[in-house]
Amino acid sequence: MLTADDKKLIQTTWDKVQGHQEDFGAEALQRMFITYPQTKTYFPHFDLSPGSDQVRGHGKKVVNALGNAVKSMDNLSQALSELSNLHAYNLRVDPVNFKLLSQCFQVVLAVHLGKEYTPEVHSAFDKFLSAVAAVLAEKYR
């Protein structure tokens, strides 16, 4: 459960992500593809080379979706319902992959935010991204 302090930290930190959605998203995806190569199977039609337009475009979509979730922290299920349907019923993505991408996104935040990515911010984002992953996996049950 996100506390009021967690939500404030997430919103304040998210302001620093603004303007970098494509870069941060592409970097998180690249980290995931390298660290967890099995995740590439969900992108057979993509050019997965670093910096490709497809990876950058999808990275931007991912981070923008997270931005919408940040705006809707009190109602994640409604905010992410369409994405949950898409990933569960159309794309059939194994829900474990949401956790893998979350981990990679946290690394990207830590790299780019440096000392501003405090243990408290890390904890808040861990809770938030876990909640997002859980909501995205709801339709699999």
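The backbone N, Cα and C atoms fix where each Cβ goes, glycine too.
Around His58 (heme b binding site), the C-beta neighbours below 8 angstroms that are at least 6 residues distant in the chain are Gly25, Ala26, Leu29, Phe43, Phe46. What Swiss-Prot records for His58, His87 is heme b binding site.
What Swiss-Prot lists as domain 'Globin' is 1-141. Averaged across the domain 'Globin' (1-141), pLDDT in this predicted model comes to 90.
Quoting Swiss-Prot on the natural variant Cys104 to Asn: In alpha-D'. There are 21 other CB atoms within 10 A of the CB of Cys104 (variant position), with all protein chains counted.
Taken through DSSP, the domain 'Globin' (1-141) splits into 114 helix, 0 strand, 27 coil.
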